[in-house]
Amino acid sequence: MPDQISVSEFVAETHEDYKAPTASSFTTRTAQCRNTVAAIEEALDVDRMVLYKMKKSVKAINISGLAHVENEEQYTQALEKFGGNCVCRDDPDLGSAFLKFSVFTKELTALFKNLIQNMNNIISFPLDSLLKGDLKGVKGDLKKPFDKAWKDYETKITKIEKEKKEHAKLHGMIRTEISGAEIAEEMEKERRFFQLQMCEYLLKVNEIKVKKGVDLLQNLIKYFHAQCNFFQDGLKAVESLKPSIETLSTDLHTIKQAQDEERRQLIQLRDILKSALQVEQKESRRDSQLRQSTAYSLHQPQGNKEHGTERNGNLYKKSDGIRKVWQKRKCSVKNGFLTISHGTANRPPAKLNLLTCQVKTNPEEKKCFDLISHDRTYHFQAEDEQECQIWMSVLQNSKEEALNNAFKGDDNTGENNIVQELTKEIISEVQRMTGNDVCCDCGAPDPTWLSTNLGILTCIECSGIHRELGVHYSRMQSLTLDVLGTSELLLAKNIGNAGFNEIMECCLPSEDPVKPNPGSDMIARKDYITAKYMERRYARKKHADTAAKLHSLCEAVKTRDIFGLLQAYADGVDLTEKIPLANGHEPDETALHLAVRSVDRTSLHIVDFLVQNSGNLDKQTGKGSTALHYCCLTDNAECLKLLLRGKASIEIANESGETPLDIAKRLKHEHCEELLTQALSGRFNSHVHVEYEWRLLHEDLDESDDDVDEKLQPSPNRREDRPVSFYQLGSSQFQSNAVSLARDTANLTKDKQRGFGPSILQNETYGAILSGSPPSSQSIPPSTTSAPPLPPRNVGKDPLTTTPPPPVAKTSGTLEAMNQPSKSSQPGTSQSKPPPLPPQPPSRLPQKKPASGTDKPTPLTNKGQPRGPEASGPLSNAMALQPPAPMPRKSQATKSKPKRVKALYNCVADNPDELTFSEGDVIIVDGEEDQEWWIGHIDGEPSRKGAFPVSFVHFIAD
């Protein structure tokens, strides 16, 4: 800030200069004087704008107040007139009451009018005079005289300095500076004029300060007293009316009783008269129905079925304008909708849902008919009467067809029906999850409102508070009222109220319970929900510094740990920050980039959490790639759906100038291209279905008693963790959505068979094996049932088993090659087979870190299905798909060891010493490794031998 001079300093310096010009230092303070004037001008300009807005507001209050007074006066006049009418009509008690309220309102109106006038006189007039007087004009007008004096002073001093320097130069000397004392006498006139203008300016500023400060506050004090008088006088008027109001209440009760008695007598008389005229009314009603045959009927007349339900052609439509002209329009009827084209081609056609319309004939014109929609009536005219009848029949037939489809459903929409059934099953299981039987916030029973971005259920009262927080905190949907897509249930299936509150309510104070109950009011709910979700006041905090938070976020995404991710969210980590991943695919990746490039069928909910709770879905890597670019590079349509639902930008280009759509077209990823095209045209449905391993719990209703006795059933409390069965395909052909959906709901469409159908397909979305080579000779055919979880096995204790080396990580990212437009592609190129994968640890839980190193990058290539939700590292394109990582299983009581057993499920060996077999294979038991694993070989194939899990077979009686 430049140096300035205060008023007291200016006065002292000017006095000193006036007494001793040659000894004064005023010449050195002139620049400070100018800085002071400039600063004062800035402040005055700001004050001028604020005072102008204040004046404008006061004026608006005055205008609206006078309008209010006028309306009050009209209301008073109406009360007075109505009371007078009551007095004249033998209702003196009611009339006097209305007149009292008229007088009371008139008194309050007069007081309010006086208050408005006082505000105008006390505040508005002084402000107006100040703005039109001292503060009139624009910025800089007030200091113009000062600026002129400054300019004259500077011109004179520059001229004198130049003359002094030239004089010294003539005498052979060089002068760089001229002291103030040397030119004090020559500059006295200009200096005095400068001081005078500065003094005048400060005087004006002082006056303005008084008027906009002290004087304005004095006026506000006067207005305060006027307000006090208004409220005191109003209170006196209220107190004077109180006794009359109390008496009036008693009188009104008496009058009401008398009127009720009159009403009772009239009702009795009406009933007597009705019973006498009952027969005549029935006959009259029958005649009326005959006369009103052309009126509206709930059941519309049936159309001629010969004309069908679809039609295209031209009709004349009467315009809505003043002229009411007939305009020729192209019309089409199809699938329960009437489409009416406009006269101009660039306008989209109007589309009417016939279920909300009514077709009526026009009695005046035989070739005209009316279509009554919910908001207007369309008048149509056909070429002739026969054409009119055809159009009306088609409209009625199409409406009837749409109505039947709405009530009965369409048998041809198998995929949609499967999605609906799957959604219902998911919602049912979500409601059965631990803690989901009560509201997550207040404990009210049977919550039906879902926060899709947090995966919790709340009651309707708490859901209203969630909506007030905004969608960046909680996105509420109704499980019963809204039509949900499976994508909106991902987090609900994986989090739930119990797991969420274990983190977000970990630090609730026990001595002072703050959590609301079902009977709490909305204020208590709002205070608690705001503290819980916005401030995260009660959440468990594990990390304080930013580096530790980002590291925990990175680990949660790598290990596919949803509760670890929720913990990072509770710690307050920025989900869009660059994560500390030294060996990422591209520099400056975010957690969303990492989640997208390492996603599989079991970890889509990790991506969904990041998509819904990140403030920015368009963060770019060092090479300009967004998460959408990653999806299109790997043909990851499921993640693409989640990002498009979250409104991620599809226009951003990477460093190569390619948008996600450009990449999808170049790599011929048709599904991604179709989704992006839908988003560009605004046709993308946010309630979208996604392919995901839901692992629903279903009852085996159709099993025989023999099957139940014969099988070794897995423990019921472990069914949630059971891995799904799978099968391999010999080619890289993509599977249709209907197949994928049927896989997810196999138990719904196949008489509630056990578990799922095949659940791991060669779909690029989840890392397809794109090798063109056929499967191995021991590839497993599809299984109709799901296998129970594999028991833990310590393979290291077998002396014949050697631990295989770890898999070789790919160092050359396939994505770099995909980023560059290639001249030719050879999908059938053979690849060397890496060493087999390491064995699974003896026991692993879902949320614990995996034993294998998770710091290795997961290449953004079309990869095989990972071994489980926690597994990481790429799989070779030549290797068989592995099932998800099995969960440890409690040992069950087994029968005496037989010699021969039969396989219940398909099983693919994870280790070289294990046996691969298919459902129905007979296995000869050679020995027992432990209680859960036996040794044996396939009957008739002694070369196929190894360890197998007991829970995958059943006994064959000798």
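Just so it is clear, glycine is given a Cβ too, placed from its N, Cα and C backbone atoms.
Secondary structure of the domain 'PH' (308-400) per DSSP (helix as H, G, I; strand as E, B; remaining residues coil): 19 helix, 39 strand, 35 coil. Per Swiss-Prot, the feature domain 'PH' maps to 308-400.
Look at Swiss-Prot and you will find 424-546 tagged as domain 'Arf-GAP', backed by sequence analysis. According to DSSP, the domain 'Arf-GAP' (424-546) comprises 51 helix, 11 strand, 61 coil.
For W449 to A, Swiss-Prot lists a mutagenesis experiment annotated as follows: Strongly reduces Arf-GAP mediated stimulation of GTP hydrolysis. Its Cβ placed at the centre, W449 (mutagenesis position) has 25 other Cβ atoms within 10 Å.
In the structure as shown, the Cβ atom of I460 (mutagenesis position) sits within 10 Å of 13 other Cβ atoms. Listed in Swiss-Prot is the mutagenesis experiment I460 to A, annotated as follows: Reduces Arf-GAP mediated stimulation of GTP hydrolysis 100-fold and abolishes Arf-GAP mediated stimulation of GTP hydrolysis; when associated with A-306.
Shown in sequence order, S474, M476 are the residues of the chain, 6+ apart in sequence, with a C-beta less than 8 angstroms from the C-beta of R467 (mutagenesis position). Quoted from Swiss-Prot for the published mutagenesis R467 to A: Abolishes Arf-GAP mediated stimulation of GTP hydrolysis.
Looking at Swiss-Prot, you'll find the mutagenesis R467 to K noted as follows: Reduces Arf-GAP mediated stimulation of GTP hydrolysis more than 10000-fold.
Among the sequence features in Swiss-Prot, the mutagenesis site L481 to A is noted as follows: Reduces Arf-GAP mediated stimulation of GTP hydrolysis 100-fold and abolishes Arf-GAP mediated stimulation of GTP hydrolysis; when associated with A-285. The Cβ of L481 (mutagenesis position) has 9 other Cβ atoms within 10 Å, all protein chains considered.
One mutagenesis experiment catalogued in Swiss-Prot, D482 to A, is accompanied by this note: Reduces Arf-GAP mediated stimulation of GTP hydrolysis 1000-fold. All protein chains considered, the CB of D482 (mutagenesis position) has 14 other CB atoms within 10 Å.
DSSP places the residues of the domain 'SH3' (896-958) in helix, strand and coil in these numbers: 3 helix, 32 strand, 28 coil. Annotation comment: Swiss-Prot describes 896-958 as domain 'SH3', evidence class sequence analysis.
Over the domain 'PH' (308-400), the average per-residue pLDDT in this prediction is 88. I460 (mutagenesis position) has W449 nearby among the mutagenesis positions W449, L481, D482, counting only those with a Cα within 10 angstroms of its own Cα. Between the CA atoms of L481 (mutagenesis position) and W449 (mutagenesis position) there is a gap of 9 Å.
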